[in-house]
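Peer 1: One structure coming up, written as structure tokens, with questions to follow.
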Amino acid sequence: MALLDLAQEGMALFGFVLFVVLWLMHFMSIIYTRLHLNKKATDKQPYSKLPGVSLLKPLKGVDPNLINNLETFFELDYPKYEVLLCVQDHDDPAIEVCKKLLGKYPNVDARLFIGGKKVGINPKINNLMPAYEVAKYDLIWICDSGIRVIPDTLTDMVNQMTERVGLVHGLPYVADRQGFAATLEQVYFGTSHPRSYISANVTGFKCVTGMSCLMRKDVLDQAGGLIAFAQYIAEDYFMAKAIADRGWKFSMSTQVAMQNSGSYSISQFQSRMIRWTKLRINMLPATIICEPISECFVASLIIGWAAHHVFRWDIMVFFMCHCLAWFIFDYIQLRGVQGGTLCFSKLDYAVAWFIRESMTIYIFLSALWDPTISWRAGRYRLRCGGTAEEILDV
């Protein structure tokens, strides 16, 4: 009996610690968003003396927004940069899109690389290798095909690249688009994702996604260059780790990494979340414990039980009140990341928020059930530590 009581006291203590940690994350991310995001960065050096940047753009396939997204990179207001467009397959329709833009912007230093170079199992690295090997500037900007920018995006990122900074990254977010699937994505990338992403970076944990990353090429070369990360599927995590291990700091751009894919659906979003969860579980096994208890409904039940055990409060009343507070703070977070008026109603937000929160356990269990992932037309079996092997169809 004494052992059971001790276990219950321990669980109650855990519940209160969880409460403090999660709400610190809420406050940290909201305050950081208000103070840092969507602000004009201070110019650290004269415009004419900004260092050159090599933009590496991995492309595969075409969606309705691809040409408009790509065109924003040809219209950057930056004194010295090159655009290196990378397409793996010779019959990829993205090649025609690239050629059209190369013809439209002859004054932009841009080249097209077709065929890639097989150096490992990561298809993105394989696609980028030829461009990386001939990149002529000291700063490398790897940016996904679905990202769109505004004219001063690169200037903002380079201004964050101060003396001891080795990597500048953008907080992933989603552009305003039509349909409920777009709303669901926007709610996730404006609430749950920035709460974890920002609070991790504020407290010193290196949390980086590779959607838009500006890095020092010499530091990457010291780590073995891009080829050193071809054995991983989550190459962005391991590149960031290699840079941090060499004593360099990270900085976050004041502008978000604006995803604007023209192809999206609820099933695509769900598959993406499952794939990301599988990668996190294999890279960071502690995710198995930490991730489920950091989500609203599970956390509210644990904390509600702790409050009932200590204060005899009604669990369901506490659960509902805690979820309501979470819901409100998430809306504040979302408005901060958006930096303006949302394109959907509060009712749309409420429905999308509830569905997203309800999906979390299914996503997590699905990730545990099957250790293989499908990505860029390939299938891979993940191994502990983040490496993977390609599954070849016989």
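Cβ from N, Cα, C; glycine included.
None of the noted substitutions appears here; every position holds its original residue.
Reproduced below are the annotations present in Swiss-Prot:
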- HIS26 to Asn: Inhibits activity to about 50% (MUTAGEN)
- HIS169 to Ala: Inhibits activity to about 30%. Decreased sensitivity to PDMP (MUTAGEN)
- HIS193 to Asp: Abolishes activity (MUTAGEN)
- GLU235 to Ala: Inhibits activity to less than 1.5% (MUTAGEN)
- ASP236: active site, proton acceptor (ACT_SITE)
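Surface or core, plus neighbours and distances: that's what I need for these features.
Peer 2: Sequence-distant contacts (6 or more apart, same chain, Cβ under 8 Å) of HIS26 (mutagenesis position) comprise ARG195, TRP326, PHE329, GLN333.
Counting every protein chain shown, 26 other Cβ atoms lie within 10 Å of the Cβ of HIS169 (mutagenesis position).
Within the same chain, residues at least 6 positions away in sequence whose Cβ sits under 8 Å from that of HIS193 (mutagenesis position) are PRO172.
Taking a C-beta cut-off of under 8 Å and a sequence gap of six or more, GLU235 (mutagenesis position) has these contacts in its own chain: ASN122, LYS124, ILE125, GLY210, LEU226, PHE229. Secondary structure at GLU235 (mutagenesis position), as computed by DSSP, is helix.
Listed in sequence order, VAL208, THR209, GLY210, CYS213 are the same-chain residues at least 6 apart in sequence whose CB falls under 8 Å from the CB of ASP236 (active site, proton acceptor).
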Peer 1: Which three-state DSSP class does HIS26 (mutagenesis position) fall into?
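Peer 2: Assignment for HIS26 (mutagenesis position) reads helix.
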